[in-house]
Amino acid sequence: MELMMAIGYLGLALVLGSLVAKIAEKLKIPDIPLLLLLGLIIGPFLQIIPSDSAMEIFEYAGPIGLIFILLGGAFTMRISLLKRVIKTVVRLDTITFLITLLISGFIFNMVLNLPYTSPVGYLFGAITAATDPATLIPVFSRVRTNPEVAITLEAESIFNDPLGIVSTSVILGLFGLFSSSNPLIDLITLAGGAIVVGLLLAKIYEKIIIHCDFHEYVAPLVLGGAMLLLYVGDDLLPSICGYGFSGYMAVAIMGLYLGDALFRADDIDYKYIVSFCDDLSLLARVFIFVFLGACIKLSMLENYFIPGLLVALGSIFLARPLGVFLGLIGSKHSFKEKLYFALEGPRGVVPAALAVTVGIEILKNADKIPASITKYITPTDIAGTIIIGTFMTILLSVILEASWAGMLALKLLGEYKPKYKEESHH
């Protein structure tokens, strides 16, 4: 694809995406479903942006956009508020996440008539298990509910994003697309390394930023560090020693620690970074969802719509609720609170970026996938069902769960009356 064509497509996505996002704001609905539909219209329906060109652009826009969103989301999360809900968040991001992944994978294999142990289903489960801060944060800024409930779901979504990426990488090892000698060791090095390196860079940045007033230069400094984390963890280290760390998880950890440190120090540079991240996150959302819609070919929709719809419904109404109820057994939460958590897990940016990235990888490296997998399903069908299944999961979960968030909060949790002026969680 020519450079000027790519610039034209990006410009078109931004102009139309901004108009659509403004309409969504006026209608008081999340912009994600409208951006996805816009992508479908200018992609497969009107053929303005060819599917292959959309995929090419996504290879760059997806990973860079994820950095913006994870950094911005973690940067505004307060550790003091996180401490209040940490037990629930840890359960949701471990037990609930894993159960949701496994049940979604099981349903996927059942719908597509694959062996129950086939890694194809569990790859879909890993891609779609992460919930979405880009949907939840705007929803809870409008819905009056107990701040602890809102913070729990927002924190869960910020930290399960990198977990979704890590678990997808580990399962890709079974496809021969991610060098993996031992999935368990990979998981430990990817997550553990990310925490150590993310904290280390955050500490270095904290010292530099507090002692030198960077002002408008602070945002590129922090963003550049986040991009280098991704490069070092996901590319440089694995090529040198065979083991890396999850760059995305390191970005989230760095954002959380640095944002909190600068906020508590009342450092002027904090505001520069927040407004910069907000602007970039908006750009990333427009690119990721418009190009996800545009990536889809009409033939894909025709072939995979029914299985895609079934696995999406299974993921939203079976996998997530079972994951929440099993994950929170014996916790302090009432049945109604658990039900609210179960029905508020919209999927968004990370599943969108992962589905297309994984789809591209599978199609590019079809010859590397083991025969034990391809004798039941072709690489083209793997990529198609995962992309359409994820698309349907995002579309349905965001439309339904953002629409009923306020009504369910009122029905299940009752009207929230603050006892005193709550400290903002943003």
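Keep in mind that glycine also has a Cβ here, set from the backbone N, Cα and C atoms.
Here D93 (mutagenesis position) comes close to E156, F159, N160, L163: these same-chain residues lie at least six apart in sequence, with C-beta atoms under 8 angstroms from its C-beta. DSSP gives D93 (mutagenesis position) a helix state. For the mutagenesis result D93 to A, the note given in Swiss-Prot is Strong decrease in activity.
Swiss-Prot documents D132 to A as a published mutagenesis change and attaches the note Loss of activity. In this structure, D132 (mutagenesis position) belongs to neither helix nor strand by DSSP; it is coil. Long-range C-beta contacts of D132 (mutagenesis position), restricted to its own chain and to partners at least six residues apart, with a cutoff below 8 Å, comprise I32, S157, D161, P346, R347, G348, V349, V350, P351, V398.
Looking at Swiss-Prot, you'll find the mutagenesis E156 to A noted as follows: Almost no change in activity. Under the three-state DSSP scheme, E156 (mutagenesis position) falls in the helix class.
Under the DSSP three-state reduction, D161 (mutagenesis position) is assigned to helix. Listed in Swiss-Prot as a mutagenesis experiment, D161 to A is described as follows: Loss of activity.
In three-state terms derived from DSSP, H211 (mutagenesis position) belongs to a helical segment. Cβ neighbour count for H211 (mutagenesis position) (all protein chains, 10 Å cutoff from its Cβ): 7. Listed in Swiss-Prot as a mutagenesis experiment, H211 to R is described as follows: No change in activity; when associated with R-215.
Close to H215 (mutagenesis position) in the fold, though at least 6 residues off in sequence, lie I268, D269, Y272, each with a CB less than 8 Å from its CB. For the published mutagenesis H215 to R, Swiss-Prot gives the following note: No change in activity; when associated with R-211.
Listed in Swiss-Prot is the mutagenesis experiment H333 to R, annotated as follows: No change in activity. Within 10 Å of the Cβ of H333 (mutagenesis position) there are 17 other Cβ atoms, across all protein chains.
One mutagenesis experiment named in Swiss-Prot is R347 to A, and its note says Strong decrease in activity. The DSSP secondary structure for R347 (mutagenesis position) is coil. In this view, R347 (mutagenesis position) is surrounded by 30 other Cβ atoms within 10 Å of its Cβ, with every protein chain counted.
Looking only at other Cβ atoms within 10 Å, the busiest spot among the mutagenesis positions E156, D161 turns out to be D161.
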